[in-house]
Amino acid sequence: MAGRLWGSPGGTPKGNGSSALLNVSQAAPGAGDGVRPRPSWLAATLASILIFTIVVDIVGNLLVVLSVYRNKKLRNAGNVFVVSLAVADLLVAVYPYPLALASIVNNGWSLSSLHCQLSGFLMGLSVIGSVFSITGIAINRYCCICHSLRYGKLYSGTNSLCYVFLIWTLTLVAIVPNLCVGTLQYDPRIYSCTFTQSVSSAYTIAVVVFHFIVPMLVVVFCYLRIWALVLQVRWKVKPDNKPKLKPQDFRNFVTMFVVFVLFAICWAPLNFIGLVVASDPASMAPRIPEWLFVASYYMAYFNSCLNAIIYGLLNQNFRQEYRKIIVSLCTTKMFFVDSSNHVADRIKRKPSPLIANHNLIKVDSV
């Protein structure tokens, strides 16, 4: 018997939504014979996670965007992709997450099916946009470090903006089929309107492969080649001919590598569950514990607030710009002033953006 999809048992959405939205497949992991009553501590925990994620996501990613806008040292071709990633993270914090929080408070979905569709659409747009932006960052780093002679031509200001436009065009194209297949549904286990893995096994496998596994393999390839080149230069080249590896540049590269690793860790469990369920829905779905399904989703949700924190912890330029922005909030007229124009700032700090145009290794290899 299919579990009730809208809200708590017996709950129905307001409005006249498509009947496809009102059903959940028997194969949905954890669906069982209905939605079981949730203990109050679980709802409180999920609500706390969402509140923290929303606040840190909005504040942190706005700081990232404003930092790049205010500081000329951070306005470079590589950081265009960082801003793209920040925008992708902001998408979920301003609409889908607040609606999920409202569902937790109300113990069910209380809005129309249109809000559900829009929430699920923005959720997918954010996820795929994040994946493609992280892939764009990795390719940018690979070209900058391993093919430095051609980097300036490949990543001119105009070209970089075109790449970001391509990223979001592909993201939009990738998410539109969800509206046609009917995979954007409300799931009471996670209090969210999101991609439903059990609607179509073939489509779920295609989504996981092309929207997660393939992009992550591209990122892994890029970073492995970068690490190989860095290690080769550091350990196998004679000291006399060894190019200088600037510590600050290396930390900048590590920052983006950490962003990728955390994204992969947070999203891998959910994608793995999707593949397992899609491989044999009838037998595998009932074996997925509900707590694991819920935990994998909220781990993925939590990732949207991590990137801005990583930049602040690992990158001095962003950390200092964060501090300036927070202080300048008290002086409105100074808020949108280019902070890199201050004489004292130019004296105290050397240029060292998160993704700089100067390279770790001045060789054109790999």
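Each position is counted from 1, following the chain as shown.
Cβ atoms are placed via backbone N, Cα and C, with glycine included.
The model shown is predicted, which means the values in this text are computed figures rather than measured ones.
Listed in Swiss-Prot:
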VARIANT   A282 to D  In Mel 1a(beta)
VARIANT   H358 to R  In Mel 1a(beta)
VARIANT   I361 to V  In Mel 1a(beta)
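In this view, A282 (variant position) is surrounded by 9 other Cβ atoms within 10 Å of its Cβ, with every protein chain counted. Under DSSP, A282 (variant position) is assigned to a helix (H, G or I) in the three-state scheme.
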